Amino acid sequence: MTAAQAAGEEAPPGVRSVKVVLVGDGGCGKTSLLMVFADGAFPESYTPTVFERYMVNLQVKGKPVHLHIWDTAGQDDYDRLRPLFYPDASVLLLCFDVTSPNSFDNIFNRWYPEVNHFCKKVPIIVVGCKTDLRKDKSLVNKLRRNGLEPVTYHRGQEMARSVGAVAYLECSARLHDNVHAVFQEAAEVALSSRGRNFWRRITQGFCVVT
């Protein structure tokens, strides 16, 4: 797997291209997920994303695929700019922090309505990020003091079904756990009939990867 951040880099002739767009609340873990996948390094400090584009090459069924991955800003200040990056999206990753019930609720309340408006018929994958923090006792206790709990795997599955996603995946960028699987699944969904026909399958079963 190779990665580049040069905006002008395009797929070589004969290589399929897939545009992946990550959306979700600011700080939910989508940027760390992308950086670990593309560069192999976890960012120890948080810097809010404006908009970033990465190019990554991988294999799908033995054939090269060129991923154009867009990381979008989740802050309200960028609501008018974000839709500029949706055209021609092949697959959407709706990301949330499993230790942030608010970011989880926003998948249904904010992000799904937005992408459904601007990207009709584009397949969706819901991604639960920061799974390593489910075992952070300090964070869990803080949530419990406010009457909250980390988002469970089962609730993530239910959310994916509720927005008609083709898959639900969980990952930990810090532990490099399941990171590659997220983007491998995105590429495979974008290139398969599973992705092309997903809007007809909202009430049917979907793939779950942990």
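These residue numbers are counts, starting from 1, taken along the chain as shown.
A Cβ is built for glycine as well, from the same backbone N, Cα and C atoms used for every other residue.
Don't expect the noted substitutions in this model, because it carries the original residues.
Positions annotated as GTP binding site by Swiss-Prot, on the basis of similarity to another entry: 24-31, 71-75, 129-132. Under its mutagenesis annotations, Swiss-Prot gives Cys207 to Ser the following note: Abolishes endosomal localization.
In the three-state DSSP reading, Gly27 (GTP binding site) counts as coil. Counted within 10 Å of its Cβ, the other Cβ atoms near Gly27 (GTP binding site) come to 18, all protein chains included. Each of the binding-site residues Thr72, Gln75, Thr131 was scored by the other Cβ atoms within 10 Å of its Cβ; the lowest score goes to Gln75.
For the recorded site, Gln75 (GTP binding site), the DSSP three-state label reads coil. A 10 Å cutoff on Cβ-Cβ distances gives Gly24 (GTP binding site) a total of 28 other Cβ atoms nearby, all chains included.
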